[in-house]
Amino acid sequence: RSCCPCYWGGCPWGQNCYPEGCSGPKV
């Protein structure tokens, strides 16, 4: 699965890879 944009909390087609937002690390 792809990552959602960092400024989104989540999206139907991907996972939230930026739980701390755009300023946080990608997980």
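Residue positions begin at 1 at the first shown residue.
Here the Cβ of each residue, glycine as well, is placed from N, Cα and C on the backbone.
For Arg1 (mutagenesis position), the same-chain residues lying six or more positions away in sequence with a CB closer than 8 A to its CB are Trp13, Gly14, Gln15. Mutagenesis annotation in Swiss-Prot: Arg1 to Ala, described as Low decrease in binding affinity to cockroach neuronal membranes and in toxicity to blowfly larvae; the structure shown retains the original residue.
Under mutagenesis, Swiss-Prot gives Tyr7 to Ala with this note: Loss of binding affinity to cockroach neuronal membranes and of toxicity to blowfly larvae. There are 8 other CB atoms within 10 A of the CB of Tyr7 (mutagenesis position), with all protein chains counted.
Counted within 10 Å of its Cβ, the other Cβ atoms near Trp8 (mutagenesis position) come to 13, all protein chains included. The note that Swiss-Prot attaches to the published mutagenesis Trp8 to Ala is: Loss of binding affinity to cockroach neuronal membranes and of toxicity to blowfly larvae.
A coil conformation is recorded for Pro12 (mutagenesis position) in the three-state DSSP classification, outside any helix or strand. Pro12 to Ala appears in Swiss-Prot as a mutagenesis experiment; the accompanying note says: Loss of binding affinity to cockroach neuronal membranes and of toxicity to blowfly larvae.
According to Swiss-Prot, the mutagenesis experiment Gln15 to Ala carries the annotation: No change in binding affinity to cockroach neuronal membranes and in toxicity to blowfly larvae. Cβ contacts within 10 Å of Gln15 (mutagenesis position), excluding its own Cβ and spanning all protein chains shown: 12.
Around Asn16 (mutagenesis position), the C-beta neighbours below 8 angstroms that are at least 6 residues distant in the chain are Cys3, Cys4, Trp8, Gly9, Gly10. For the mutagenesis of Asn16 to Ala, Swiss-Prot gives this note: No change in binding affinity to cockroach neuronal membranes and in toxicity to blowfly larvae. The structure shown keeps the original residue.
The Cβ neighbour count for Glu20 (mutagenesis position), using a 10 Å radius over every protein chain in view, is 10. Swiss-Prot gives this note for the published mutagenesis Glu20 to Ala: Low increase in binding affinity to cockroach neuronal membranes and in toxicity to blowfly larvae.
Neighbour density for Ser23 (mutagenesis position): within 10 A of its CB lie 7 other CB atoms from the protein chains shown. In three-state terms derived from DSSP, Ser23 (mutagenesis position) belongs to neither a helical nor a strand segment and is classed as coil. According to Swiss-Prot, the mutagenesis experiment Ser23 to Ala carries the following note: Low increase in binding affinity to cockroach neuronal membranes and in toxicity to blowfly larvae.
While the structure shown retains the original residue, Swiss-Prot records the mutagenesis experiment Pro25 to Ala with this note: Low increase in binding affinity to cockroach neuronal membranes and in toxicity to blowfly larvae. Counting only same-chain residues six or more apart in sequence, the Cβ atoms lying under 8 angstroms from the Cβ of Pro25 (mutagenesis position) belong to Tyr18.
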